[in-house]
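Below is one structure; the comments refer to it alone.
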Amino acid sequence: MAAVDSDVESLPRGGFRCCLCHVTTANRPSLDAHLGGRKHRHLVELRAARKAQGLRSVFVSGFPRDVDSAQLSEYFLAFGPVASVVMDKDKGVFAIVEMGDVGAREAVLSQSQHSLGGHRLRVRPREQKEFQSPASKSPKGAAPDSHQLAKALAEAADVGAQMIKLVGLRELSEAERQLRSLVVALMQEVFTEFFPGCVVHPFGSSINSFDVHGCDLDLFLDLGDLEEPQPVPKAPESPSLDSALASPLDPQALACTPASPPDSQPPASPQDSEALDFETPSSSLAPQTPDSALASETLASPQSLPPASPLLEDREEGDLGKASELAETPKEEKAEGAAMLELVGSILRGCVPGVYRVQTVPSARRPVVKFCHRPSGLHGDVSLSNRLALHNSRFLSLCSELDGRVRPLVYTLRCWAQGRGLSGSGPLLSNYALTLLVIYFLQTRDPPVLPTVSQLTQKAGEGEQVEVDGWDCSFPRDASRLEPSINVEPLSSLLAQFFSCVSCWDLRGSLLSLREGQALPVAGGLPSNLWEGLRLGPLNLQDPFDLSHNVAANVTSRVAGRLQNCCRAAANYCRSLQYQRRSSRGRDWGLLPLLQPSSPSSLLSATPIPLPLAPFTQLTAALVQVFREALGCHIEQATKRTRSEGGGTGESSQGGTSKRLKVDGQKNCCEEGKEEQQGCAGDGGEDRVEEMVIEVGEMVQDWAMQSPGQPGDLPLTTGKHGAPGEEGQPSHAALAERGPKGHEAAQEWSQGEAGKGASLPSSASWRCALWHRVWQGRRRARRRLQQQTKEGAGGGAGTRAGWLATEAQVTQELKGLSGGEERPETEPLLSFVASVSPADRMLTVTPLQDPQGLFPDLHHFLQVFLPQAIRHLK
């Protein structure tokens, strides 16, 4: 218990922080749940194992360089069992010998002198170092420590200053950039010996001006017009001492950088050598390095590495080729490419000092050789056919030079998206796609902040006309030759506009083109030079140069919907005084609530539940029946009223704990035609807006833009009347993408609703409360009830009324099993707000009160149950 107490510290403003796992909890029950969780228990066990390992180990030096681990193991076996021997393979001057038990270690230390092969060994206890939790190894590009970030941003004068300070906290330091340049120079020198005239180009985060601590070092080995390489001698297994000394990588230069682990300089003494331990201290502000230089040697073989997935190559500009490239490549070229890739891997493995964990990935869409560089702590990859990615990186760098607001916006939105669970690998947005989305947004401002790619191509001078793989990559290299933008909007306004615009863009029904600086409608067809080969999806974002590549083709419908929901919630928050002004009561303000990581419940809140196609009035009526009759919810319809833009702050004027949670209407919807491409109309231009008022006695729990435990405005929206495709009305493209039934629904809507001249209904929202866990054991209870009534699936349950009656009986039985009767005057087990919009027929469920953490289970149940229920009631 004492060890547990030492891992936990109380926070000044309430809550607790687990120093071992770097996790903050809001209260004691949450802390107890964390301490009993798998992650914390694993780290406690790992720390105990590391401590026991240190108590059984000795530090050995003074042996000849040709002595291997087997010889050392044989010598120390005379004192007892030997568990392992870890050698310093780079310099071969020391080793750590782990004995089988503490008694064997004491026997080794009790002997005053040790000798091996005529050389006197220096043996002493292994130094005990403070345990460094692997939990601190956050994903690449992760934000600094939350306390450091909060303190730095809270001291800023305004939101714009916060965004600029965030860039300073996340970008590479000058020493880290110099370190990467030294590694590139080292690679250039080595590869020139094998491929005279080749050039090693860094690309990606290292040069596109959006670098972060710990980002990979992406390299493009440009062989130029080099024909098939001449046979080269077999690369040595490990670099010699002469080659290490002859390399341009100055060990002292590495040692002076904060990113360098302790083994970045040759040890002057055995005491210095012992700094190379199993655990290397790491920081969220420094490049992530392996656990230790020594322990990583056991993982040096490709077989010990996890299999590389082509999705991992899609994170940055490196994934810019056509999807059919590999399939169309002749087998002979594939074989030659694989052989060249193996040759590059052999050179890295045998001739570059400090490189380890080399792995060739020929099956990736862009074949690469992955590597780690121990002295610098960098992870990287080398590709042979990625010239297009190099120009993409230079284009992003040019955009950041054209306007000083680009970098703060991109850094802020990357950090926000990471906290919302929107960016990453697999079906999530890549950092490259998110950056292009920001650039497209800035191109569509009025006046524009950035020029379109077509405009840049026209201004390319002599020597800047470039064509790569048939794509025009021409643009000026010098930003000073271009006129600056006349747009002078502050950073805080641009950030709020981004959230508003993305929340109402038709992501599936249009193609966001950076080359044209506008959204091209998908349904109407596109010119062949813009359309051919491009794979459409829920989010269509065209690469600026490879026009056949949709950089967001991997994004799923659920992620695209969650992106717009999170943007809608953030846009609502950006209209509040909490975003615009520093809090006089010490509360988080400005960027801080936006950058707080979301809890699982808030991520689910932003994940919409797709519903079957049906007229909106029929859909809302069916939802009310399901919640009230089938599930036994106490349900209240939200009311609407109109207020002035500046009126009220959302706090109740009444006493007690009752709060009035407001929901601003979506007022920043894109207009049709030209204005849709320019941005969102009505930003700040309306004097009165709609809001939804829900009188509740609970607080909204950790919505997407709020810090845990902070009350605030409920970020739901009511639909507004507008043109087809806008917020509040389903676009025909959105309905058509659902297949033949979608076309029928589109016709039904046009004839049944719009044809009658009826106004479009606004979004419907309900506050629901549950007193029993009616989602648990429901299938078993239904089966038991069917057996008792002997109706089964073929009886009255097959009708609409019969299905409702059956589900109501199932709910009543589950209430009886849980014990007690429903009493509205008592506090409910769980309360939430359900909201559905006619624009997309997606249901959003937001928790209001969830003291027992049951919302994730309920949300998972509703994802399956509600669509089936609507089909029964149609």
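For all residues, glycine too, the Cβ spot is worked out from N, Cα and C.
Original residues fill every noted site, and no substitution is shown.
The model shown is predicted, which means the values in this text are computed figures rather than measured ones.
The ATP binding site annotation in Swiss-Prot covers Ser205, Asn392. Look at Asn392 (ATP binding site): DSSP puts it in a helix.
Annotation of the published mutagenesis Asp216 to Ala in Swiss-Prot: Abolishes adenylyltransferase activity; when associated with A-218; the original residue is retained in the structure shown. According to its DSSP assignment, Asp216 (mutagenesis position) is coil.
Counting every protein chain shown, 27 other Cβ atoms lie within 10 Å of the Cβ of Tyr432 (UTP binding site). Feature annotation from Swiss-Prot assigns UTP binding site to Asp216, Asp218, Asn392, Arg414, Tyr432, His549; the stated evidence is experimental evidence.
Swiss-Prot lists Asp216, Asp218 with the feature Mg(2+) binding site. Here the Cβ of Asp216 (mutagenesis position) has 19 other Cβ atoms within 10 Å, regardless of which shown protein chain they belong to.
Packing around Asp218 (mutagenesis position) is summarised by its Cβ count: 26 other Cβ atoms lie within 10 angstroms of its Cβ, all protein chains included. Among the mutagenesis results in Swiss-Prot, Asp218 to Ala has the note: Abolishes adenylyltransferase activity; when associated with A-216. The residue drawn here is the original one.
What Swiss-Prot records for 491-549 is domain 'PAP-associated'. Per-residue pLDDT, averaged along the domain 'PAP-associated' (491-549), amounts to 86 for this model.
Same-chain residues at least 6 positions away in sequence with a Cβ under 8 Å from that of Arg779 (mutagenesis position) are not found in this chain. Under its mutagenesis entries, Swiss-Prot includes Arg779 to Ala with the note: Reduced terminal uridylyltransferase activity; when associated with A-783.
Arg783 to Ala appears in Swiss-Prot as a published mutagenesis result, with the remark: Reduced terminal uridylyltransferase activity; when associated with A-779. Reduced to three states, the DSSP call for Arg783 (mutagenesis position) is helix.
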Residues in the domain 'PAP-associated' (491-549) grouped by DSSP into helix, strand and remaining coil: 18 helix, 10 strand, 31 coil
Integer Å distance between the CA atoms belonging to Asp216 (mutagenesis position) and His549 (UTP binding site): 23
Cβ neighbour count (within 10 Å, all chains shown) around Asn392 (ATP binding site): 28
Cα-Cα distance linking Arg414 (UTP binding site) and Asp216 (mutagenesis position), given in Å to the nearest integer: 16
Cα separation, Tyr432 (UTP binding site) to Ser205 (ATP binding site) (Å, whole number): 9
Least buried by Cβ count (within 10 Å) of the recorded positions His549, Arg783: Arg783
